[in-house]
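Participant: Got a structure here, written out as structure tokens. Questions coming.
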Amino acid sequence: MGKDSFTPLYDGGDSSHVHLNKFGSNQLSQSKKSWIARNFSRRECIRFVPKSHDVSRCKCGRPRERHSQQALESGQGSEEWNVASCTTKHPTNAYGEIDFEGYGGQKRAPYLRMSHDTDANLVITLMLKRWNLEIPNLVISVTGGAKSFVLKPRLREMFRRGLIKAAKTTGAWIITGGTNTGVMKHVGEAVKEQQLMFGSDTQVNVIGIATWGIVDKQSDLISEKNGKYPALYSMEPTPGHQGAMLDPNHSHFFLVDDGTEGKYGVEIGMRSRIEEAIMKVKTDSRSEAGSIGVPVVLLVLEGGPNTVATMYELIKKKVPAVVIDGSGRAASVVGFAYNHTIKRNVDGQTINVIDPQYEDEVRAKVVEVFGAKGADKTYSMIKDVLEDEKMISVYSLDGEISQDIDLAILKALLKANRSSPVAQLNLALAWNRIDLAKSDIFTEEQQWTTETLSAAMLTALLDDKAEFAELFLQNGLSMREFLSLDILCKLYAEVPGNTTIKPLLQKEMGKRQVKTIDMDVVGEVIEELMGDMFESYYRKDGHYFGELASYAEGLVLKNRKSSKDLLANINRIDPLPTPYLDVFLWAVLCNRRELARVLWEAGREPMAAALMASRLLKRMASRAQEDNTITDISSDLYDHARLFEERAVGVLDECFNENETLSQTLLVRELDHYSRMTALELAVSAESQDFIAHTSCQVLLTRLWMGTMAMNTRWWKVLVCLYLPVLIFPIIYFVPDEQHERQAAEREHQKSLNQKSSKVKSHKEKNDAPVVPVYRSKEEKAVSNDEEARVGTENEEEDFQLEDYIPEIREDDSMEVIMRNKKLGFCDRIMHFYSAPFSKFVGNVVGYLAFIFLYAYVVLFNFPRFDPAKTLGGIHPTEIVLYFWVFTILIEEIRQLAAKPPKYIKDKVSVYFSDTWNFVDIFSLTVFIIAIILRFFTNSRIFTASRIILSLDIIFFIVRSLQIFSVNRLLGPKLVMIQKMMQDLAQFIIILAVFTIAYGIALHAVMFPSPGIYARNNTWVTITSVVQYPYWQMYGELFLDEIQGEKPKEFGEVDPDGRWLSPLLLAIYMVFTNILLLNLLIAIFNYTFERVQEDSDKVWKFQRYDLVQEYHSRPVFAPPLVLLGHILIFIRWVWRMCRCGHPPRGSTMKIGLSPAEMEQMDNWEFQAAEMYIHQQQQKNSGTLEERVRALGDRVDCINSQLNRVLDSMSGTRAHALTDGNGLEGGHDSEGRLARMEVELSSNSESLQKILALLQQQPPVKGQAAVPIQLTLLHYKARSSPYPGSTAKRFAVQDNMVDWQVPFPDYKPVNYTAPVVLANPVWADKDLMAMSPRPELPYNQMDHTCNVNRVSYNGTYVVKDGLPLNPMGRTGMQGRGLLGRFGPNHAADPVVTRWKRTSAGVMLQGGKKVLEFVAIQRKDNNQWAIPGGMVEPGQLVTQALKAEFGEEAMAKLNVSQEEKERIAKQIERLFQQGQEIYKGYVDDPRNTDNAWMETVAVNFHDDKGDLFGDITLQAGDDAAAVRWQRVSGNIPLYASHVSILEKVAKMRDAAF
């Protein structure tokens, strides 16, 4: 092979025009073209051996005239002819690209004529390196009939669709014989159809391997030099030629030459070797474990004896075969034989053999199809082919998988690897077929562990196969066991080069001069993207990414052979602390959307993770924008960041709806793995305006802003009390005061109830369940506090007692101090008032205004020149006060700089100056200090400079006061507008300067040419005039008289030529500046204004955070008294350093939680995230597109079944007409066909109506997709496995549910649970085991068992002594878990109230939000309405109260008096119930003979007072109980969602 053997010869991309550049004779070098000629050869006959029956033709198939004289002479006297001795090799003369004339839309197909003994590896090199084909994940070798044959229309359609689908979804190559006949033509037509439907961009690689000697029009392909580019190939066959045309729909051709002509089958051996060589090529994957040998599968369609021989040879090489039964000849014979095989044990091995009863029939078919000659050999090969059941699969059009022939092809390979589930998984991964993995690999029988899934998981991560990663996480893979430091580093080492993060990693590696990526490099890059406040734990956590990494590296160096095992053991002993977060960050940095989503959904702390992802993606998008070559990546990154921002807001919304208080705790808790930042800080860092604008954040900021003062405290009260502290007590209202008043009102209310209840005699109702409250500890309050309504009016606020949730309060954390509620003493009130950010703000505003007035007074009235002879240099005392005031402001700015979170001063400065106001502060203070220094010089000019600087500096101090307006909702956004317009103006000035300077220079050069009498000799005047006059002219001061030379004394003498040219230049200049540029500036300002105005509310809310954060951390006093606060801070710092060894944390907007509290909060947040994810999935599945797609799938299924029936009916009719009773049979068939047509017409009309209904009524946003056919068809009652068992129901399609529909093959599974068969008192006798069966009193009251057997749905049918489910078949007979045959009556009390927040009753979409008492079932952990079975002799009303008490209220040891009080309140509630539903329940426990029916009654606590002080506590029958929001997005047990929907409609509530 030449030195240029890896130089690409063919570009597999868009080739219809690219070949002109790449393969034209002018561009393609001679050396590249000759590579093929040097490495591939053809064969020519060198010995003419005449045929016995035709002496004019050689045994090679060519006539005498096509042989050389030497060949004619050497063949004289010879009778034997063979390829080895009678042919010789020559460089190939047929290669290039075929352009099929008349097929202009087709891409040109590369082709090559080669010898039959060519090295197969050389062919693979040609395809991969020269023709640039991608390594396939599968090779489908199609074989069969070489001559034209007819397929049934439906089989032809299935074959075409399935073959192309298999190739496209797996990235497969299809190999055929390449000619335009037989099975090859069917394959070509399938490809053509696919390209017509989806365009030529979706090309499938179809490789034709044909015999050169049978190809028609060989001369069109031959070129003695440099190949043909293109080779024009006409599809008109040559008259009289016995060969075949090449198929124009193939993409590549190999023409195998053994020197013969007209001989078929020459290519078989070469094709087999090529396929064998392909199997040794590894598939393309970033993971070594993900690279497998390319699998090959044989697809057999029709065919003759050679087809059977091909199957035989390939199956011996362990290539599985798929036979299309019903396609004719060989395929049908093999299919028939396969369907009549039995298993037999031979020499300890189980093999398939043809059933002896059918051997003669199979032999007869072989003779019938192939003829008697060679029948025994063919039969023997068929027997051998069928022996290994794993290696052969028969696809039947009428079989169970007839709808998906692609699955049959792929499952054949899985079947061949049945003994190795890991190999099967690798195949599914390579094909990216998640459907196969779910249905055939991850089954109940196969158990998976982290160890077996680790390699596949690494492949899924590296190859961005998110669905597989999700599947692995759901089926036994533990991320904690899987992820090690070694794998994490490998993930970052394999980051694709086209990502934004790759250059950043390489840059950091270059700085450190390292060749491999370690986590310290990654941590540095993450810190760079996150900003100076963030400190990655990859860098600071020395245990996991420092000491452990070094220890592991040392072990690897010492024990190279077992390094993987050592690292795995280390990972088991001491796993990484946050594996999900680690891999999630990698996926985000690689911008892998679906993978990031999967890992985010599975990980912890979803809100913080989403916000961090948003920040990282936005920063990477900003970096990408700086590179103009990757702007598309930038937009994609921004869109990805927006998705995570939406997810963070969604999780926060769920948390807030569930519990307002805990949601605010989530916002301010310290997160260890996020550099001890809070979710609020991460949101600000990510500039997430939507997140900060959320109600939860804004309520929290309001609470922090007001401190412990009531939220409605007016500013003037604060202003008065700042200077008259004694008025704090009468006019300032504090939050703890409200709490204590509310608690006092509760106690009074309880006292009055106790007094009334003491007059009532103790009594106990017969059937009432005990309902009593429970004493709550702080821990229990943490779960139930927000779920209990408070006694009072409808508009009262909920309790906000953070110490109930966060009991660990530390003195140095002012955040916790602010949010605590405790009784305030005299000093506490004063301290809390002055430490509130709002009070600090008012004090600072007043102080700053006083400072401005003092500054103005000094500058305007008392700023004398410094005189050393006078006392204090003659400086006025007010000026000294001003100096001291500025000094205190400077000290405060230094304190703010030192208090910034970053550790290093450089990072502190960076964070400090990220706030524009801080830059203004430092600039104005620096200028002030310069002015004061100059002020003390006695030189008059220096003093004047000092006075001027000081006078100008006041501008910046006054402008600084604009920050005061940021607290206002209307004026705050205006400041943002001004800031953004200043940025626009800076860019505009650059453009304006170009025009101004250009015009100024031209104008001056025209008016005052130099040198000469009109030249100006003053350089400074010349320079200033170049800028001065154009600038003022822009504002309307045109200087017309001056530029026209009418004022020579003032302006100077103007050159005569300039007098007429200057006005013309001015006119042009004014057009550009005043008309074009200034209007452009106005348009830019207008756009900025509209953009900010649209989100003005969000902008203001986002600004609030900075304001609250600044004043939350400020000392109590404003300058100049702030110095006292600094002294106190210093004293405290010294005290803590001496006592504890570390400085105080200072005043922060954070809450520190104990590990146990963090765990509880994490679990609660994770549950809220799961709810949000479920709602999003419901929303997506409820879209019109998804519903139409699902409906389309079902229509396809129905269509397939109907076609199958029609085919069967057609066959029956044809058979009947040829039978002796043809007339009668014909009439019967006609009648059935007529009925079928009627049914088809009816189905078509129904489908059209369904589609119209879907289009007219799209789903309401956020509304759940509640099954409309709940009353028509049962779904959960047909689900498998049956609850509490492994029993699976008989499959019943929707159209077969009705008992009226004939279903002769219906064989329901008989199942009754052992607990029911034990014959408890609540169960009937087992009628299924009795013969004859005794008749129970169905459809009436059973007085013997004291059970009502009347159905709420009316009379039900009784057959063979058993009742039939009125809703239809369920696939199971017996009773399952139900005790009674027939209806089993239940009672479901739906106890509701209005959901309240601190602002009153919650509203959604203008409607009130309901919440109901929900219990978590112990058997399946699903949430449900509390309810249960109606016991024998029990009334429904009694059952409602009893079930509510048993499942929602615990049996607690409280006083009898308290029991009576609670019982009375429950009695009041249950006296006002409204029936919601009465009838059948779609319950998974239902069977054909036993089913659930219920009565659902709504008991509504409208004012919220009945449950105000009653605690919900799960009983023995429930795992948990809580108040749950009524929403269609919440998954509930059985048909409870539809019941709640009825409640919401009745109450006109949101759903």
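Glycine is treated like the rest: Cβ placed from N, Cα and C.
So, quick note: what you're seeing has the original residues, none of the substitutions.
Note that the structure is a prediction, hence the values are computed from the model and not measured.
Features from Swiss-Prot:
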{"type": "BINDING", "residues": "Glu893, Gln896, Asn918, Asp921", "note": "Ca(2+) binding site"}
{"type": "MUTAGEN", "residues": "Gln896 to Ala", "note": "Severe loss of Ca(2+) sensitivity and increased sensitivity to phosphatidylinositol 4,5-bisphosphate-mediated activation"}
{"type": "MUTAGEN", "residues": "Lys908 to Asn", "note": "Severe reduction in ADP-ribose-mediated channel activation"}
{"type": "MUTAGEN", "residues": "Asn918 to Ala", "note": "Severe loss of Ca(2+) sensitivity and increased sensitivity to phosphatidylinositol 4,5-bisphosphate-mediated activation"}
{"type": "MUTAGEN", "residues": "Asp921 to Ala", "note": "Severe loss of Ca(2+) sensitivity and increased sensitivity to phosphatidylinositol 4,5-bisphosphate-mediated activation"}
{"type": "MUTAGEN", "residues": "Lys1047 to Ala or Glu", "note": "Does not affect channel activity"}
{"type": "MUTAGEN", "residues": "Glu1110 to Ala", "note": "Mild loss of Ca(2+) sensitivity and increased sensitivity to phosphatidylinositol 4,5-bisphosphate-mediated activation"}
{"type": "MUTAGEN", "residues": "Asn1365 to Asp", "note": "Does not affect channel activity. Acquires sensitivity to oxidative stress"}
{"type": "DOMAIN", "residues": "1394-1546", "note": "domain 'Nudix hydrolase'"}
{"type": "MUTAGEN", "residues": "Gln1438 to Arg", "note": "Does not affect channel activity by ADP-ribose. Acquires sensitivity to oxidative stress"}
Participant: So among the mutagenesis positions Gln896, Asn918, Asn1365, Gln1438, who's got the most Cβ atoms within 10 Å?
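Facilitator: Of Gln896, Asn918, Asn1365, Gln1438, the one with the most crowded Cβ is Asn1365.
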Participant: Pop the Cα-Cα gap between Glu893 (Ca(2+) binding site) and Lys1047 (mutagenesis position) into the table, whole Å please.
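Facilitator: Cα of Lys1047 (mutagenesis position) to Cα of Glu893 (Ca(2+) binding site) measures 55 Å after rounding.
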Participant: Within 10 angstroms of the C-beta of Glu1110 (mutagenesis position), what count of other C-beta atoms is obtained when all protein chains are considered?
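Facilitator: The answer is 18 other Cβ atoms.
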Participant: Just name the most isolated of the mutagenesis positions Lys908, Lys1047, going by other Cβ atoms within 10 Å of its Cβ.
Facilitator: Lys1047
Participant: Quick one: which of these mutagenesis positions, Lys908, Glu1110, Asn1365, Gln1438, have their CA within 10 A of Asn918 (mutagenesis position)?
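Facilitator: Those close enough: none at all.
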Participant: Fewest other Cβ atoms within 10 Å: which of the recorded positions Glu893, Asp921 wins that one? Let me know.
Facilitator: Glu893
Participant: Rounded to a whole number, how many Å is the Cα of Lys908 (mutagenesis position) away from the Cα of Asp921 (mutagenesis position)?
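Facilitator: That separation, Cα to Cα, works out to 16 Å.
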Participant: At the level of the C-alpha atoms, what whole-angstrom distance separates Gln1438 (mutagenesis position) and Glu893 (Ca(2+) binding site)?
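Facilitator: Cα-Cα, rounded: 72 Å.
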Participant: Check the Cα-Cα distances from Asn1365 (mutagenesis position) to the recorded positions Glu893, Gln896, Asp921 and tell me which is shortest.
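Facilitator: Of the recorded positions Glu893, Gln896, Asp921, Gln896 has its Cα closest to that of Asn1365 (mutagenesis position).
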Participant: Asp921 (mutagenesis position) to Glu893 (Ca(2+) binding site): how many Å between their Cα atoms?
Facilitator: 8
Participant: List the Cα distance (Å, whole number) between Glu893 (Ca(2+) binding site) and Glu1110 (mutagenesis position).
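Facilitator: If we compare the Cα positions of Glu893 (Ca(2+) binding site) and Glu1110 (mutagenesis position), the gap is 11 Å.
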Participant: Please state whether DSSP places Lys1047 (mutagenesis position) in a helix, a strand or coil.
Facilitator: coil
Participant: If one measures from the C-alpha of Gln896 (mutagenesis position) to the C-alpha of Glu1110 (mutagenesis position), what distance in angstrom results, rounded to a whole number?
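Facilitator: Distance between the two Cα atoms comes out at 9 Å.
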Participant: Neighbours of the Ca(2+) site Glu893, Gln896, Asn918, Asp921: Cβ within 8 Å of the Cβ centroid, same chain, sequence order.
Facilitator: Glu892, Leu897, Tyr912, Asp915, Trp917, Ile922
Participant: Average the per-residue pLDDT over the domain 'Nudix hydrolase' (1394-1546) and send me the rounded value.
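Facilitator: Result for the domain 'Nudix hydrolase' (1394-1546): average pLDDT 75.
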